[in-house]
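Lifted from Swiss-Prot, the feature list:
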type	residues	note
MUTAGEN	LEU140 to Phe	In ax227; mat phenotype
MUTAGEN	GLU467 to Lys	In ye121; mat phenotype
MUTAGEN	GLU531 to Gly	In ax212; mat phenotype
MUTAGEN	ALA580 to Thr	In ax72; mat phenotype
Amino acid sequence: MKESAASVAVRPQLREVFERFPADAHRTIEDEIHEMMKCYAFDDAIFLAELHYETDKSNNSESLLLYADCLYRANKKEECYGLLSSVKLSGARLFYLLARVSYDLNKIDDCRGALFEHDDGVIRKDILEEPRVASHANLLHAQMLCDESYMDLALESCQKSLDENILLWSAIITYLRFGGHDLAHTFEKHHRKSNGLYLDSPASSLKSETPSPNVPGPSSSSAASTAEPSRLESSVRRSTRGTIASANRETRNTTSNITPRQSTPGSTPSRINPTAPRKSSRISEMTTRRTESSVTGSRSSLFTEPERPHTRATHSSRNRANAALNSDTENSNASNTRTRSGIASVTRGSSSSQRTNPVRTSIRIADAAAAANKTAKTLSQRRRNEKQPLVSRNSNLARSLSGSTNSVASTASERPSEDEVSQINPPLPSVASSLNNDEPMDIVDGVYDPEYKKLFDVYQHIALIEESISTYNWRSADALFAKLDRDIILNTSMVRLQLGRACFEQSEYRECRNILDDLHKRRKWKVDGTELLSTSMWHLQDTHALSALSQILTTESRERPQSWCAAGNCFSLQRQHTQAIECMERAIQLDKRFAYAYTLLGHELIVQDELDKAAGSFRSALLLSPRDYRAWYGLGLVHLKKEQNLTALTNIQKAVNINPTNRAMLCTLSQIEQQRGQIDTALVLIDRALTLNPLDVACRFNRSRLLFEANRNEECLVELDKLKASSPDEAFIFHLLARVHRRMGNTHLALLNYSWAAELDPRGEQNITDSNVINREEYEDDEYGSPV
């Protein structure tokens, strides 16, 4: 009786609760479930969806999709997979959801069965009939093909995905990562398709520029084939398609009767992190000494100052030495090159005196300032004067690019001017029209509302910048950055990250650190880009800042691979390479598709002389990003350490074909050619590297060493005298100068230069040579005791 009375007392309360529930005659159970998912009440949504699926027999496919969707969003992928695989499916979204969850669970056979009707690689007709689902299905197919190393087919699937939905950013990243190009033509097709116009131009060629690991590289016997891979790469990009502006003008004349409509992008998968490489000094046995310079005209000033005028740098006594350094290797057009403004006060770690050198600012910021201030004057014509030191003061971090020479890699180098680099990387066809057209890259008026149209214009512009960065075409990237509005650069994280990546790729580590550090401070919750920030600090040997960054990331974002890459960089800078390897492996465990972690792991394994594991790590990076030139370069260095020079030459040539603007790789190629006895070819490669930056001290030192190996003593002496005037605190220069004088019979000058080298490097930290050099160098009086 007591229980009955209690139940009677409760019933009115429940009735009152249900009576307070808002009644809406048009509201369905699907609306209630979606409302719960919007409020992140996934367990409640799953309960209602399961109840709805078990009781609704009229529209079982829709209720099944809703139930499976709730499970997937709640990260209950095993339950979602079990549900979908236990029933007969119908409909594009159900098949795609089963394929997606199977791929996430690494059930590739089930993924293929859901995606393809037959085992022929053709996506189901039901999926293809729904363009929004087809775009995601094609992208998933591309990822599967990439895992199976079918790069050309993966590129084609990415193109199909973009044809269906151009707003899939992950599809654009994947498309460029597989070697795609000419995004402007893809946007043009989207514009015409959006307006119901037939695209009568043929589809763009989908030929991949990715070199196959089974295809041998270009012959190294000829200097032309080795020294000019950039022409081959740039010729692939050339096309004769019309510009975006011309296509828009055509479509504006034919859209007067078209009903305005707005396409809505589908749910985009999480953005794939672009590969962010560590530069070549990561695996070199000697790193350059970083200068503590304050670049007043750097890119970072864009984020703190409204605009800055271009100033002419003051010249010091060092400029005369640098002018002498340039006299014999600069191109005839070098006097007309565009240069950058800014003054840097450079402090050498090994010298107590301070020297003021004019330092250039990036063309991107110079052009951006010119765009913001249309009345700005033309940039003054002058030379870059910032040099790079040869070696690091830390002997344990000093790693040479070659195991058999005492050469030096340049890592703290500056980017060539616009005219110098135009011969190497001409503007891409996809952005050629935007370089000469001040009008925004807009789409047809009347089809999209103004806000959508504005966002689409910015999206298209950012996509073209991504294409320029992915193809290492800095001239096009500079022009596109200059055309962006200042507010977009200041307030868009993706644009800042792209700007930081561009600085990082060109070894402008100080500017990269300033840009990405400012981004991290403004948006502390964002982790993307911190792997580049930590690597920039590694190059600058900023131990305290790197330690603080890694501490913050590993505390607040332990489940992100970028955090453990930063921790690995921190341990590597402190020469704790075993702990660094553990951190990189942890990053790979968190994200098995993070190619940058594989690259860093390979570099650390090279330092530990675990060459087979390092090669496997680089190959894993190439599976994920076949155009990652750092992975090709690292693989070449592994073979170089194994003294497999021909295989190393082939791999490094592939890296140069992908990125022809990397001077360190050209120096390494020249060292391999020198070991093979091809001195002339090696000199051609060094001269090509010097055309990118005539003031690169490391490249010039390598050129002097090659002249010494070729017994061209007079030319070597002239080159070293110029280097001595430009870099009077580098022990390597005086050491090689002493060897030249000894060979020429100038014993007193040889002893004098040996003495200066010992004063600059009393503990021999810079004296990193192998046994071959020692046996060949010292003390053979019959070779060095008489003039040659």
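Glycine is treated like the rest: Cβ placed from N, Cα and C.
Fair warning: this is a prediction, and the values are worked out from it, not measured in the lab.
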Reduced to three states, what secondary structure does DSSP give GLU531 (mutagenesis position)?
-> helix
When the Cα of ALA580 (mutagenesis position) is compared with the Cα of each of the mutagenesis positions LEU140, GLU467, GLU531, which one is closest?
-> GLU531
Between GLU531 (mutagenesis position) and GLU467 (mutagenesis position), what is the CA-CA distance rounded to a whole number of Å?
-> 21
Near GLU467 (mutagenesis position), how many other Cβ atoms are within 10 Å of its Cβ?
-> 25
Simplified DSSP label at LEU140 (mutagenesis position) comes out helix
Between GLU467 (mutagenesis position) and LEU140 (mutagenesis position), what C-alpha distance do you get in Å?
-> 21
For LEU140 (mutagenesis position): intrachain residues, at least 6 apart, with Cβ closer than 8 Å = TYR96, ALA99, ARG100, TYR103, CYS111, LEU115
Look up ALA580 (mutagenesis position) in the DSSP assignment and report helix, strand or coil.
-> helix
Reduced DSSP state (H/G/I helix, E/B strand, rest coil) at GLU467 (mutagenesis position) is helix
